[in-house]
Amino acid sequence: MEDLNVVDSINGAGSWLVANQALLLSYAVNIVAALAIIIVGLIIARMISNAVNRLMISRKIDATVADFLSALVRYGIIAFTLIAALGRVGVQTASVIAVLGAAGLAVGLALQGSLSNLAAGVLLVMFRPFRAGEYVDLGGVAGTVLSVQIFSTTMRTADGKIIVIPNGKIIAGNIINFSREPVRRNEFIIGVAYDSDIDQVKQILTNIIQSEDRILKDREMTVRLNELGASSINFVVRVWSNSGDLQNVYWDVLERIKREFDAAGISFPYPQMDVNFKRVKEDKAA
């Protein structure tokens, strides 16, 4: 009896296979196609990821940033590949995409600060407003850039402090790069007493800047009376020099101005104010 049941089961299974042969063949083809999609997608993801990494390294982009962005490209391609494979075997990909979208939204809301810094880091890498080794002012913080990472930028101030600034704050503020241009301009505002001889002051200032070798003579040099101030007449001196010489030129020229003016008897007045008193006579009693 049991032998008959086994035979009947085998016959039933055979009949079902024959009846559903087309359906099984279709499923088999879809599964093989899905596997092929996954294999090809993984190969393409690796090739494109490596190409992106090499491209960014060739453009001297930080290795950490290059690795992160290339990995982001790779996993993005893999995600699309898996969705395509699921669709090939009959899974409703619309619901999968909806779930992934909801999960991504939740993660984005939870990490919006970090994602903002990430997006800002990508923009800094793409547009390169500053590079490691350059002296910059980032939102009021000045120093030498040590590294530009995905989420933050590290810099050293002139007094030796190490400061880490989130990239989101950098993008939202002003970026001043002091190192990008090879030459820069110094400006001096020199105030002298009102009884000083204007021509003598201009001649001394002109001689000082003409004799300074680090000042670029092929650039415009300005020595002009700029303002009649409350306590002094103010001259403006504008000169150009190489960026590396800028600060030393400023200090040395300022010292020479003081020495030359002292030798010529030209004084630098202190802020002063004239106060006039007016006597008011009291009315006599009637």
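One is the number of the first residue shown, and numbering goes on along the chain from there.
Even glycines carry a Cβ here, placed using N, Cα and C.
Computed from a predicted structure; not experimentally measured.
Features of the protein shown, as given by Swiss-Prot:
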type	residues	note
MUTAGEN	VAL40 to Asp or Lys	Normal growth stops, without cell death, due to increased membrane permeability to potassium ions and protons (permeability tested only for D substitutions)
MUTAGEN	VAL40 to Cys, Gly or Asn	No detectable phenotype
MUTAGEN	SER58 to Cys	Readily forms disulfide bonds with cross-linkers, suggesting that individual S-58 are only 3 Angstroms apart in the closed state, versus 33 Angstroms apart in the open state crystal structure
MUTAGEN	ALA158 to Phe	Decreased conductance, due to decreased diameter of the channel portal
MUTAGEN	SER267 to Cys	Provides biochemical evidence for heptameric structure upon cross-linking
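The least crowded of the mutagenesis positions VAL40, ALA158, judged by other CB atoms within 10 A of its own CB, is ALA158. Within the same chain, the residues at least 6 positions away from SER267 (mutagenesis position) whose Cβ sits under 8 Å from its Cβ are VAL192, ALA193, SER196, PHE261, listed in sequence order. Residue environment of SER58 (mutagenesis position) contains 9 other Cβ atoms, counted within 10 Å of its Cβ in all protein chains. When the alpha carbons of VAL40 (mutagenesis position) and SER58 (mutagenesis position) are compared, the span between them is 27 angstrom. In the three-state DSSP scheme, ALA158 (mutagenesis position) falls into the coil class. In this structure the C-alpha atoms belonging to SER58 (mutagenesis position) and ALA158 (mutagenesis position) are separated by 31 Å.
The secondary structure of VAL40 (mutagenesis position), as reduced to three states from DSSP, is helical. Under DSSP, SER58 (mutagenesis position) is assigned to a helix (H, G or I) in the three-state scheme.
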